[in-house]
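Copied from Swiss-Prot, the annotated features are:
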ACT_SITE  ASP144  active site, proton acceptor
BINDING   VAL29, GLY30, MET31, GLY32, ALA33, PHE34, GLY35, LEU36, VAL37, LYS52  ATP binding site
BINDING   CYS156, CYS161, CYS205  arsenite binding site
DOMAIN    23-302  domain 'Protein kinase'
MUTAGEN   LYS52 to Arg  Impairs catalytic activity, nuclear translocation, expression of CTT1 and increases sensitivity to osmotic shock
MUTAGEN   TYR68 to His  Activates HOG1 in a constitutive manner, without the need of a stimulating stress
MUTAGEN   ASP144 to Ala  Impairs catalytic activity and nuclear translocation
MUTAGEN   CYS156 to Ser  Leads to sensitivity to arsenic
MUTAGEN   CYS161 to Ser  Leads to sensitivity to arsenic
MUTAGEN   ASP170 to Ala  Activates HOG1 in a constitutive manner, without the need of a stimulating stress
MUTAGEN   THR174 to Ala  Impairs catalytic activity, expression of CTT1 and increases sensitivity to osmotic shock
MUTAGEN   TYR176 to Phe  Impairs expression of CTT1 and increases sensitivity to osmotic shock
MUTAGEN   CYS205 to Ser  Leads to sensitivity to arsenic
MUTAGEN   ALA314 to Thr  Activates HOG1 in a constitutive manner, without the need of a stimulating stress
Amino acid sequence: MTTNEEFIRTQIFGTVFEITNRYNDLNPVGMGAFGLVCSATDTLTSQPVAIKKIMKPFSTAVLAKRTYRELKLLKHLRHENLICLQDIFLSPLEDIYFVTELQGTDLHRLLQTRPLEKQFVQYFLYQILRGLKYVHSAGVIHRDLKPSNILINENCDLKICDFGLARIQDPQMTGYVSTRYYRAPEIMLTWQKYDVEVDIWSAGCIFAEMIEGKPLFPGKDHVHQFSIITDLLGSPPKDVINTICSENTLKFVTSLPHRDPIPFSERFKTVEPDAVDLLEKMLVFDPKKRITAADALAHPYSAPYHDPTDEPVADAKFDWHFNDADLPVDTWRVMMYSEILDFHKIGGSDGQIDISATFDDQVAAATAAAAQAQAQAQAQVQLNMAAHSHNGAGTTGNDHSDIAGGNKVSDHVAANDTITDYGNQAIQYANEFQQ
């Protein structure tokens, strides 16, 4: 970037996009998780990119934490089959923008336009499994794997995106988020104790959809979803039923008539045996018996592309210590600014914290920085009040009323200005970075 670079403001679907003039030719391409996505051209590289605006990241502590989680994941997960963070910046309006490569289309759109030939199904599944092997090795579960979250370019390179909903690999995990068609049965049955196997189930559903050109389990609601799964797999085995924690769910499942499974070779008669065998290993009721991503890569169906020396795992587990933290917005804000500065390898900013420190130490430093900002803001407000009082000593009562109202405004402005000091260098990097 050059020192004369500046932020340019434009409207996209009624939403303000405020980006540096490094990027031009903005066009909306859709909504991602909690943000609007536009295509653009990077004038430094002349390459197309996708720019995702995070909507109001500091409006609530929940949104701030969610944005922090997505940023941390994008910085940590670096793999050919995962969307890659190329740039991140904070606008003067304090919106956050993620810049990634632009893939052109997604699997959902592709499946709507044409049936996939065998070699494309095989190659796309291989890349999905390759990406999942890496993600799972980092201790991360995607949780929302579906065709629209699988991006593809004109060279058939595939990348998994939207890690905004990803969660820690934790056998006590609760809740569900995935789109119903691709949701693993253990999520519907228990809402807890699920692990990386939920992504394998989702990948299996996507595999079947690529083969047939339509969703395998298009449930209209939870009950119908479970019903059509049992149409193919039969009734869940007793060891799965025994894991159901919800009394109402247990009563529902045990009240259903017994169903025998349909052999996959009968259900998918025209599909090659290796594909049927792998699909059957991915779509297993018991998650403990479901094939892993690593084993699926070694399956005969993946043989044309399988290369054990080129299917990497993560260098380190992702640090989830922040996941249970309940912090105020200003603390998340300081931590977010520091992550942005670290991405651009800019150090030494006032208020910047050491992101290599333990999470507890980061929180302590960020909390202290936020408190210092509030103290500075309060001091500035008092100075403003003193100045107004001095300047307005000879004014009328109405004038004093106006000044008092103005003090409320300047209180708010001063607080915002001071806390934003921690982001000043994140904004200013536009004038310093990549010179």
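Glycine residues also receive a Cβ, built from the backbone N, Cα and C atoms like all the rest.
Keep in mind the model shows the original residues, not the substituted ones.
Between the CA atoms of VAL37 (ATP binding site) and CYS161 (mutagenesis position) there is a gap of 12 Å. Just so you know, of the recorded positions VAL29, VAL37, CYS156, CYS161, CYS205, the Cβ with the fewest other Cβ atoms around it within 10 Å is the one at CYS156.
Checking the mutagenesis positions (LYS52, TYR68, CYS156, CYS205, ALA314) against GLY35 (ATP binding site) with a 10 Å Cα-Cα cut-off leaves LYS52. Around ASP144 (mutagenesis position), a 10 Å sphere centred on its CB holds 23 further CB atoms from the protein chains shown. Candidate mutagenesis positions: CYS156, CYS161, CYS205. Nearest to LYS52 (mutagenesis position) by Cα distance: CYS161. Around ALA314 (mutagenesis position), the C-beta neighbours below 8 angstroms that are at least 6 residues distant in the chain are HIS76, LEU77, TYR134, VAL135, SER137, ALA138, GLY139. Looking at the domain 'Protein kinase' (23-302) alone, the prediction's average pLDDT is 89.
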